[in-house]
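Under the heading ATP binding site, Swiss-Prot lists 7-20, Gly101, Asn162, 187-188, citing experimental evidence as support. Quoted from Swiss-Prot, the note attached to the mutagenesis of Glu9 to Ala states: Almost loss of activity. According to Swiss-Prot, the mutagenesis experiment Ile188 to Ala carries this note: No change in activity. Looking at Swiss-Prot, you'll find the mutagenesis Ser206 to Ala noted as follows: Decrease in activity. Annotation of the published mutagenesis Thr208 to Ala in Swiss-Prot: Strong decrease in activity; the original residue is retained in the structure shown. In Swiss-Prot, a published mutagenesis experiment is listed as Lys298 to Ala, annotated Strong decrease in activity. Here Swiss-Prot describes Arg309 to Ala as a published mutagenesis experiment; the accompanying note says: Almost loss of activity. Decreases tRNA binding.
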Amino acid sequence: MKAVGLVVEYNPFHNGHLYHAQTAKLQTGCDTAVAVMSGHFLQRGEPAVVSKWARTKMALQSGVDLVIELPYLYAVQKADIFARGSVSILNELECEALFFGSENGDIKPFLETAQLIDEHKHILNDRIKEELKKGASYPAAAAIAFSSILHTESALDLSKPNNILGYQYVTSILTGGYPMKPYTTARISSDYHDADLPEGENHIASATSIRKAMIGQNLEACLRFLPAASARELAAYRKSFGLWHTPESYFSYLKYSLSTVTARELQQVYEVEEGLEHRIIRSIRKSSSYQEFMELLKTKRYTWTRLQRMNTHILTRTKKQDMQKLLDNDKAPYIRLLGMTKKGQAYLSEKKKALSVPLVSKLSSFSHPALDLDVKASRIYSLPIEEPLRTEFDLQEYGHAPIRYDEDEQHFLNV
């Protein structure tokens, strides 16, 4: 059996993701798709609109064979750390290929750019430091530095979110010396951050536009952009727990957290840098919504995404020293299995004896500081759910066995 790795969030799983999973197998010649998926909080610092279990069920019904959780340690991070953790898991599972979406669908510029940047990394680092001193945000500083050496027509456009992540995946493969071949395909139809559902006959929409419509209480308008399985799981989650999760859902908890912490304590939280703790405390006192808080907090130096990640770390009280200690390791400390098809189970049985890190199926069987972070993030995620459903949700984190799906008979075996 041969596997292709996918790094995903599935927030939610839509037709573009279905195309991605199908094309990954076709273009690479692999028969098994392994998805490393962010858990309850995502790379941009947002909560997933529905739980990782609901999103796993969507994926297993739509061509993905194994779903592995990307630990919080890597999931709520800037692109290079996010990619490093994801790729290390795919390598541990002996994926022969990594497949990702990009703007143009050509892998050559990614490989050339990675080599060029590696050759000029000292110049780049110096230029980034210069731009940061001028007050630029890190992404803006990096973009200026990259443009100073990437000045050919064939150079990779690193202003595009998918290209940035793709570049980091390729860099992680090369830096790690992993025997994994990167492939890419062009994104189809909808732009990554399109805020509105497209009109006409198009059946591909951005996850951003789908979430916006869902949160506006209009799931029906999203149906043509979703596989039937995703529509079912979204409706079932809403019926079971009574909400879609949004950043605004957590504002009262964030405000409480910031009302009970000192500036000195806040300064110890991961990604709270350079005196930002004072601005945070001043801004939260004046804010009556998450949107208002973010608008007061945002500056030229700190992007919305960076601040959202910081807010999530405040909610989870993740400290700099704890995170840094965990990040000192080059690879993920465990593999947390969320779900599998029959084919995925066969692939895992073939590979698990060679794993150099523990395979975690149930939390009761394993303990690790990084896993403690995952559990804490899950408990924070459940806060907007009303009791007694919240306690029921929290207990799932410990008692939920990996979801098993029979792709031949098209039904779940244990849910």
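Placement of Cβ uses the backbone N, Cα and C atoms for every residue, glycine included.
Sorting the recorded positions Val7, Ile188 by the number of other Cβ atoms within 10 Å puts Val7 first. Cβ neighbours within 10 Å of Thr208 (mutagenesis position), excluding its own Cβ and spanning all shown chains: 16.
Between the mutagenesis positions Lys298, Arg309, the minimum number of other C-beta atoms within 10 Å of a residue's C-beta occurs at Lys298. Following the DSSP three-state reduction, the secondary structure of Val7 (ATP binding site) is strand. Within 10 Å of the Cα of Gly16 (ATP binding site), the following mutagenesis positions from the list Glu9, Ile188, Ser206, Thr208 place their own Cα: Ile188, Ser206.
Each of the recorded positions Tyr10, Gly16, Tyr19, Ser206 was ranked by the number of other C-beta atoms within 10 Å, and first place falls to Tyr10.
Compared over the recorded positions Glu9, Phe13, Asn162, the count of CB atoms lying within 10 A of a residue's CB peaks at Phe13. For the pair Tyr19 (ATP binding site) and Ile188 (mutagenesis position), the C-alpha distance works out to 9 angstrom. When the Cα atoms are compared, Glu9 (mutagenesis position) and Thr208 (mutagenesis position) turn out to be 12 Å apart. On the backbone, the CA of Phe13 (ATP binding site) and the CA of Ser206 (mutagenesis position) stand 10 Å apart. Taken residue by residue with DSSP, Arg309 (mutagenesis position) is part of a helix.
Separation of the C-alpha atoms of Asn162 (ATP binding site) and Arg309 (mutagenesis position): 18 Å, rounded to the nearest whole number.
In the three-state DSSP assignment, the secondary structure recorded for Thr208 (mutagenesis position) is helix. Mapped onto three states, the DSSP output places Phe13 (ATP binding site) in coil.
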